[in-house]
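Accompanying notes for the structure given below.
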Amino acid sequence: MQREEGFNTKMADGPDEYDTEAGCVPLLHPEEIKPQSHYNHGYGEPLGRKTHIDDYSTWDIVKATQYGIYERCRELVEAGYDVRQPDKENVTLLHWAAINNRIDLVKYYISKGAIVDQLGGDLNSTPLHWATRQGHLSMVVQLMKYGADPSLIDGEGCSCIHLAAQFGHTSIVAYLIAKGQDVDMMDQNGMTPLMWAAYRTHSVDPTRLLLTFNVSVNLGDKYHKNTALHWAVLAGNTTVISLLLEAGANVDAQNIKGESALDLAKQRKNVWMINHLQEARQAKGYDNPSFLRKLKADKEFRQKVMLGTPFLVIWLVGFIADLNIDSWLIKGLMYGGVWATVQFLSKSFFDHSMHSALPLGIYLATKFWMYVTWFFWFWNDLNFLFIHLPFLANSVALFYNFGKSWKSDPGIIKATEEQKKKTIVELAETGSLDLSIFCSTCLIRKPVRSKHCGVCNRCIAKFDHHCPWVGNCVGAGNHRYFMGYLFFLLFMICWMIYGCISYWGLHCETTYTKDGFWTYITQIATCSPWMFWMFLNSVFHFMWVAVLLMCQMYQISCLGITTNERMNARRYKHFKVTTTSIESPFNHGCVRNIIDFFEFRCCGLFRPVIVDWTRQYTIEYDQISGSGYQLV
């Protein structure tokens, strides 16, 4: 190691700093505990750059180890210093090297006989404990290669995985689990890694990672019988509370005092926690009459309600308007009843965890009533050969592309449990276990252009966006079908608008040229309120579909990027972003971009470059052999 490296790292100056923050001691009065940040654990301050060169020849071996002065340390060891000998604070050289991430010194000391699991310091900890608590993944990997045991407990009863969890070192938690540590391991006080993460770490990780490893969310600790949800409430950890509720944490679990998480939230008068915990109870059917409880407990029924409500609402809006009733007061009361019904269904049965169900229901309902209108209102008025036949052919293509967009694999990146653990170990041991390329939810190395979808909760290759209108992500596996869906949907809507205008021309005694715009609008709305309602739906859908189709085609053909990449280009190092443009390494010219995206082939005249984006980890791929297209 170069000597200058020591001046740009953090150094711990004494073992008393190891226990600045409470560790794994029994917590006898959880209601009095304040949440503490893992960033303030007293391990030392960043060292500034030296303005002069010290005479290292006068340094003792502890100071030289802390600063990583390899030559001075070797000089003293060769002169007879015993590397196993603890200093006056009962701390060994291996501890000091581990806490300050001096990998070359660790290798040297172990080669000279240092004991890798020697206990030391006030907390009677191993060097691996010190490295873990400080968050040095590379040091953890190195020590475990030399046989360090992560399951050993320190003086407070914690093993390494508990320290990593409570200090938010997600990469170390992942590595320890991948190396065989039990995800539900309890410390001496009965606290699991999940409990520590819920109590100490106010971010999604490592809690999210632990949940992905199928941790037991409803275990209680040894002393208080608090579950992870109890500890999250005690700490006011709203981020983790949401994760635990999504993972199925038992909101009614009671601790040794008979208190639920909701009881603790009420004691703290935290409105956010109280509301979310009550909503979680209601979602499980508690606090409601028995009949509603049974229905609300049925997730499939709730999904059907969300899908079916738009069918009812769209029909009722048009039906009420079409009623032969002159009194708008009566119609207003009827619309009020529709609104009240929707509010009741929304509060009682809508499951907001099913993000796509309602938009998908709106799309399906709109198209259903449009087709009903087409066949029952337009069929006898329009020419079969020139209108109905093309419309039906377009509908077949629309249904096909919609079905493929909805139900096909968008490019989910899959891996077995063993593959996930192998990936974690490989990335950690090569110094690449970075959350920018590793997904802590799916536990996979993220291919280039991929992204974890928060709605679907899975990583998607060449992720474009999550589309609620098709109830699926749009990615490498279904993006072409999604474009086909937009294209044929736009034509279907155009035909619907044409049908409405033709219907008014045949059945309504008014014309735009004769009566003017406003009179024409009021006349056609009065002539057939249902038709006018369908026309408004068609115009609304035409606007967003047309805009979306144009944006998608521009991104695909002219920019060579996805929607996600365009929105987050500054986050990705491989994009060159200016105030006016985005330069993409995946942009190979308009014609080639289109051929590659749609995989066009034409009798050998051109052929696309096919890339498996589920396995592509770099921006370099063979563009020459595929050559995009060739003119013959």
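Note: Cβ is positioned from N, Cα and C throughout, glycine not excepted.
Taken verbatim from Swiss-Prot:
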MUTAGEN   Y67 to A  Decreased binding affinity for SNAP25
MUTAGEN   E89 to A  No effect on SNAP25 binding
MUTAGEN   N100 to A  Abolishes SNAP25 binding
MUTAGEN   D122 to A  Mildly decreased binding affinity for SNAP25
MUTAGEN   W130 to A  Abolishes SNAP25 and HTT binding
DOMAIN    437-487  domain 'DHHC'
ACT_SITE  C467  active site, S-palmitoyl cysteine intermediate
Listed mutagenesis positions among Y67, N100, D122 whose Cα sits within 10 Å of E89 (mutagenesis position): D122
Neighbour-count leader, CB within 10 A, mutagenesis positions: Y67, E89, D122, W130: W130
Cβ atoms near N100 (mutagenesis position) (within 10 Å, other residues, all chains): 26
Structural state of N100 (mutagenesis position), classified by DSSP into three states: coil
Length of the line joining the Cα atoms of D122 (mutagenesis position) and N100 (mutagenesis position), in Å: 18
Residues of the domain 'DHHC' (437-487) by DSSP state, where helix covers H, G and I: 9 helix, 16 strand, 26 coil
Y67 (mutagenesis position) - helix vs strand vs coil (DSSP): helix
Within the predicted model, mean pLDDT of the domain 'DHHC' (437-487): 94
